[in-house]
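Below you'll find the structure, written out as structure tokens, and then a few comments.
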Amino acid sequence: MGVRHSASKDYIAGRPLVPGEAPLDKKNSNFSSWKPVTEIDDRDAKCADNWVPRHPDLIRLTGKHPFNSEPPHADVMKEGWLTPVSMHFVRNHGAVPRLEWGSHRITITGLVERPMEITMDDIAKLPAVTVPCLLTCCGNRRKEVNMVKNSQGFSWGPGAVSVNNWTGARLSDVLKLVGVKSQAQGAKYVHFCGPKGELPKGVDGSYGTALTLGHALDPSMDVLIAYKQNGQFLHPDHGFPCRMLIPGWIGGRSVKWLSHLHVSDKDSQNWYHFHDNKVLPPHVDAESAAKQGWWKDPSFILKELNINSTISSPGHDERILMDQNRRYTMKGYAYSGGGRKIVRVEVSFNGGETWSHPAKIIVTETPNQAGKHWTWVHWELPVDTSQFFTATEVVCRAWDESQNTQPAVLTWTLLGQGNNSMFRLRLHKEVDPQGRLCIRFQQPAPILPGPLGNVGWREQEAGSAVPSAPAAVAAAAPGLDSTKKYVTKAMLEQHVEEASVWFAYKGKVYDGTKFLDDHPGGADSILMAGGEDATEDFDAVHSDSAKKQLEQFYIAELAPEGVPVPANLLYGGVDAAVVVMPGTAAAPLPAIDVDAPFLNPKKQKAAELKEKIKISHDVTLFRFGLEHDEQLLGLPTGKHMLIRKKVTNAEGDEEVVMRAYTPTTANETRGHFDLVVKIYKANVHPKFPEGGKFSQILEALEVGDTVEVKGPIGHFHYDRPGHYKNHKLESEVKRINMIAGGTGLTPMYQVMKAILSNPSDLTEIRLLYANQTEADILLRPELEALAKSHPDRVKIHYTVDRPTPGWKYSSGFIDLDMCERALFRYEPGTISVLCGPPPMLKFACHPNLEKMGFEKGVTSIEF
């Protein structure tokens, strides 16, 4: 499990007690409704959440990190109407922000009389309201959808639903505090979002959404800024120190770690407000959604919960003996949205043909003064087991007070959200190990195989699982190790997107999703390997320490092609292996797209050397041809590409060597690209006797030889005049500092040319370029020609280690004085971009830029 927090009595769920908060020990009346966990799970020990204790029984749905989990279906039902906090489902997009009660602020802006920042103490001084409320992810039961056809979301079982007592200030009271303007004055929507930079997309990387001002001000709707759950201040996984609570709506609208409120005349423009939590028509796929504007259509936004119900007893893989008739109590839950009351739950024993069995509804909640019901009901139905003997499918459905009920048939949608089809149990007559006749129950799509090793009937029906293979005794196929889990090639090929990207290395499969934001080469470096065997490319560019680091992302073995894998040995329990049988005809090759760019992030492309031009004694221009004379390279400004070559090393073994390069040719150049490369020869520099490995490989090429090229990669993109993206977060820029060392000039030169060749781009540039000697300065005539033709916008300053007499620029290591003379100081709209040897960046660039107001990784960006 891990190590108990050293000061657990002063902490709750890894956070310090809020001033005045009682310790959560067994003397505390809230202890049973929290069932607190004080130990760090081993699975969290090496990630950013290594301070948050979590219940070990929660089922992790997206690997170790980020933490997305649900309790086992039957377990959460046994807890009763109120869910212990430690067993509450969790939906996190990334690491949990480590926020503090005393320092956290909520910024309130927009159409209010008194824009301000308010503290948590300010909120706690407002009248406190406690609302019992069900939260559920709108992806609840999504695994059933994914078994029909993969959606864009990961699989939830039926356990993404929990009830807590939430305490906080009414949003209406907070809005009155700041003097919210009236609808007549234009105030129509209240926007709310979490911390900036939490997520990869959108203008500021925040998760945000909105509701109407009328809804926010309506006291009957119980909209809160919540800071307590089940009597104690919030668990970090659930939004500490505060979150939105919108009862009767999907959980995705109750934004956690609330940081900003904004009153507007328009609906939220947050990226996630448009691209998440929608139920698009079933014919809409990812391509048509993007091209035809479906994401921006407000008709499909999912706000209120729809009606839903499930069966928890009988459970998955549960058996009932058929030797005699007994009484058995069926159980489950039901809920609806918008405050609507559940009025009945029905059970059918013939697949939904007749509904003659109304269940007993167990109502624990007291509705609010407006008659709103914000939680769930549990239901029970005592039956004779003889009713199971003749049944093949048992179905439940719920009805609410508006006479809504559940659809009989599941509808596939792109995001897989809002699945509320009737919950169906399949029944199987079997003989147990003792030779007794029994009924085995099979739920549609549980997250984990049952105690007998069986998967859900939707998995089985899809033809992707072995129907009845007890995990303890299922024999592995030849070539498989029964103690390990496996991923088939077909499964691997499905994980190529940012939401879930896997790759194989030396026969093992790794989940790179959680490392996308932290990879030094940017997310593209991992995404281009997604769904593939990346062994050659990985070995070509990574050190032994990087290979060691890879171990924490291991998930399974790569199954040998053509070997069937039993369900109990598959990672996730789903066998999506595709076996190509002998004699199967190959699919016809697609026609060549003459307008397609040369670069392909998923495929190595051969480029032939057309010319070698010596620029100086140790600098060469290499011109490589594309597939045809009119073809564009397809490299966005600011990005680079990987070039590799298979060579025979000194030991006589074949190896792949690969490096990242930026061409000096403009994006609009057709038919070829140029690389200007400094050749680091062996036995020239005493500190580097072997010289530059790849530059010497390039120098040895003859005209007509080829290299392999793949890309683009990189986290920086100069998108259009005055705009750039850093890790896909778009920002405006007016002034760019560039610091380059040696061959690190080439990406700077690429960006400079793109800016200065566009008459509408007025961005100013300062370049500080460091080299060993004046003779080492690459592209000096071209640089100074750019500066001469744009004297008001381009300034260039050099520094060299060994200056010659009469040298008019700087000498030595880059220092603060040099930076202040050559570069812009930080102000909004100014960034610094860097490319050069790591020691230069670490010890010279970043420390001095920080003193000038730049923030590493945000406004001081390494290429």
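The backbone N, Cα and C atoms fix where each Cβ goes, and this holds for glycine too.
Here the original residues are kept at every noted site.
It should be emphasised that the depicted structure is a prediction, and the values quoted were computed from it without experimental measurement.
A simple way to gauge crowding: the CB of Cys137 (Mo-molybdopterin binding site) has 23 other CB atoms within 10 angstroms, across all the protein chains here. The Mo-molybdopterin binding site annotation in Swiss-Prot covers Cys137 and rests on similarity to another entry.
Annotation comment: Swiss-Prot describes Arg659, Ala660, Tyr661, Thr662, Val676, Val677, Lys678, Ile679, Tyr680, Phe688, Lys693, Phe694, Ser695, Thr746 as FAD binding site. Take the CB of Val676 (FAD binding site) and look out to 10 A: across all protein chains shown you find 22 other CB atoms.
Per Swiss-Prot, the feature domain 'Cytochrome b5 heme-binding' maps to 484-559; the stated evidence is sequence analysis.
Over the domain 'FAD-binding FR-type' (602-719), the average per-residue pLDDT in this prediction is 89. As annotated by Swiss-Prot, domain 'FAD-binding FR-type' applies to 602-719.
Among the mutagenesis entries in Swiss-Prot is His640 to Ala, noted as: Minimal effect in enzyme activity and a minor change in affinity for NADH. In the three-state DSSP scheme, His640 (mutagenesis position) falls into the strand class.
Cβ contacts within 10 Å of Arg659 (mutagenesis position), excluding its own Cβ and spanning all protein chains shown: 18. Secondary structure from DSSP puts Arg659 (mutagenesis position) in a beta strand. Among the mutagenesis results in Swiss-Prot, Arg659 to Ala has the note: Loss of enzyme activity to 13% of that of the wild-type and decreased affinity for NADH. The residue drawn here is the original one.
Looking at Swiss-Prot, the entry for mutagenesis of Thr662 to Ala says: Loss of enzyme activity to 18% of that of the wild-type and decreased affinity for NADH. Annotation for Thr662 (mutagenesis position): spatial neighbours Leu635, Lys639, His640, Met641, Thr746, Pro747, Tyr749, Gln750, Phe863, criterion Cβ-Cβ under 8 Å with sequence separation of six or more.
According to Swiss-Prot, the mutagenesis experiment Cys835 to Ala carries this note: Loss of enzyme activity to 21% of that of the wild-type, but increased affinity for NADH. Here the Cβ of Cys835 (mutagenesis position) has 24 other Cβ atoms within 10 Å, regardless of which shown protein chain they belong to.
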Max pairwise CA distance, angstrom, over record-listed FAD binders Arg659, Ala660, Tyr661, Thr662, Val676, Val677, Lys678, Ile679, Tyr680, Phe688, Lys693, Phe694, Ser695, Thr746: 23
Alpha-carbon distance [Arg659 (mutagenesis position); Tyr680 (FAD binding site)] in Å: 14
Collapsed DSSP category at Ser695 (FAD binding site): helix
DSSP three-state assignment (helix, strand or coil) for Val676 (FAD binding site): strand
Separation of alpha carbons, Cys835 (mutagenesis position) and Tyr661 (FAD binding site) (Å): 12
Among Tyr661, Tyr680, which are binding-site residues, the residue with the most C-beta atoms within 10 angstroms of its C-beta: Tyr661
Nearest of the recorded positions (Cys137, Arg659, Cys835) to Lys693 (FAD binding site), judged by Cα-Cα distance: Arg659
Structural state of Cys137 (Mo-molybdopterin binding site), classified by DSSP into three states: coil
Inter-residue Cα distance where the pair is Arg659 (mutagenesis position) and Val676 (FAD binding site), in Å: 14
